[in-house]
Amino acid sequence: MASGILVNVKEEVTCPICLELLTQPLSLDCGHSFCQACLTANHKKSMLDKGESSCPVCRISYQPENIRPNRHVANIVEKLREVKLSPEGQKVDHCARHGEKLLLFCQEDGKVICWLCERSQEHRGHHTFLTEEVAREYQVKLQAALEMLRQKQQEAEELEADIREEKASWKTQIQYDKTNVLADFEQLRDILDWEESNELQNLEKEEEDILKSLTNSETEMVQQTQSLRELISDLEHRLQGSVMELLQGVDGVIKRTENVTLKKPETFPKNQRRVFRAPDLKGMLEVFRELTDVRRYWVDVTVAPNNISCAVISEDKRQVSSPKPQIIYGARGTRYQTFVNFNYCTGILGSQSITSGKHYWEVDVSKKTAWILGVCAGFQPDAMCNIEKNENYQPKYGYWVIGLEEGVKCSAFQDSSFHTPSVPFIVPLSVIICPDRVGVFLDYEACTVSFFNITNHGFLIYKFSHCSFSQPVFPYLNPRKCGVPMTLCSPSS
């Protein structure tokens, strides 16, 4: 009720020209009131057009001197500006300024207005339409914009998820690299510690040998000096004594003097000493990385028992050893032991058949004085020969192996020469530390077989290249005559 009264009052104090609340209101004799600025502008226009002034509402002429300020209306307008309409009066479908229904849409200003707003100076000359006419058009536009934004939101969420995934991946990768770096440098420190200890032991041994030799030389020189001193004293005594003393046994003295030979002591020139060379750290790191890389392909290898091999296999199929010696009784009951004939049957294959890919395994050969291990293309009965002479261990017969004899001689077996086809070409391997554990890496596609000395920090022992794998290949073990077992290591060992 109060809101309706306020709306009616507002209509009474609205300028008919600008349709706004009266500002500095002026009243004419006819009773109509206008803003001072609006009435002044209208007066000037009327005088130019007609030569007289008339009320813009009722067209009754007036004299400028009869215009008077309307203080009463000005006070009402001032009070009205201070009063806000109640929520009921401020309906969303009514103009907040004029109280009229919002039925029009101004295209230039993008606003919903009432018919009084349309006639005001603010919207004069603008393109206006009924709200019902433009609502559907803008609804379609807003729906399209909404769908586009939802699609952008989905893309943003997917990109956000990708970034989180990439962030987690990078974190995992860098953590993995950190772990590898720590492991590599820990190994490097172990090698440096070992090299330092080994070098110090060599120096201590060198010091012991040299000082012992020099001590012996010193003792000999002391003895020689004492003998010379005694001989000199004898000669001086003879020369200072009587004729009888001079001639008594003179020939023996002269002979002793002539036979004096000064034995020079053994010396050790410092310029001929072995010069210490610091280890190649870059090369060591490359070795670590190569071994770390191939160990990613570690497979769990076990042996496959068969009826033709005389090798002894453990229950878990990881240990292979030579058979125990047999007791033989000779003539007159003489008792002695001998091994069975180590022919082709002594070798044993791994159970894994390899036809592609990269494969790595390790064999523990600690405390063994003889062994052969590597890769074999399978047993070939038509190529059986005396393994005791190593005749069959050649790549052309399907063997890519290395071996140890007499506890120190490490060799690789290559193809024989044209002149001696039955004898493999033995390649002596320079191994500083005899391996207690050997790593074998087979790259089927690259046609290579590599052997690593795990005991000596993973240094490469030997590598077969250009291997011809025409059929499936298997891990190969031969314990030879040494009774100590050779063991296939598990990846977790």
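Here the Cβ of each residue, glycine as well, is placed from N, Cα and C on the backbone.
Worth saying up front: this structure is predicted, and the values here are computed from it rather than measured.
While the structure shown retains the original residue, Swiss-Prot records the mutagenesis experiment C15 to A with this note: Abolishes E3 ligase activity. Residues annotated as Zn(2+) binding site in Swiss-Prot: C95, H98, C117, H123. Residues annotated as domain 'B30.2/SPRY' in Swiss-Prot: 281-493. What Swiss-Prot notes for the published mutagenesis of R332 to K is this: No effect on HIV-1 and SIVmac infection. For R332 to D, E or L, Swiss-Prot lists a mutagenesis experiment annotated as follows: Increases strongly cell restriction against HIV-1 infection. Among the mutagenesis experiments that Swiss-Prot reports, R332 to A, G, H, P, Q or S is described with the note: Increases strongly cell restriction against HIV-1 and SIVmac infection.
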Task = Other than C95, H98, C117, H123, which residues of the same chain sit close to Zn(2+)? List them in sequence order, counting a residue when its Cβ is within 8 Å of the Cβ centroid of the site.
result = L19, R97, E100, I113, C114, W115, L116, E118, S120
Task = Count, for each of the recorded positions C15, C95, C117, the other C-beta atoms lying within 10 angstroms of its own C-beta, and report the residue with the smallest count.
result = C95
Inquiry  = Within the domain 'B30.2/SPRY' (281-493), what mean pLDDT does the predicted structure show?
reply    = 80
Remark   = Candidates H98, H123 (binding-site residues); min other-Cβ count within 10 Å returns H123
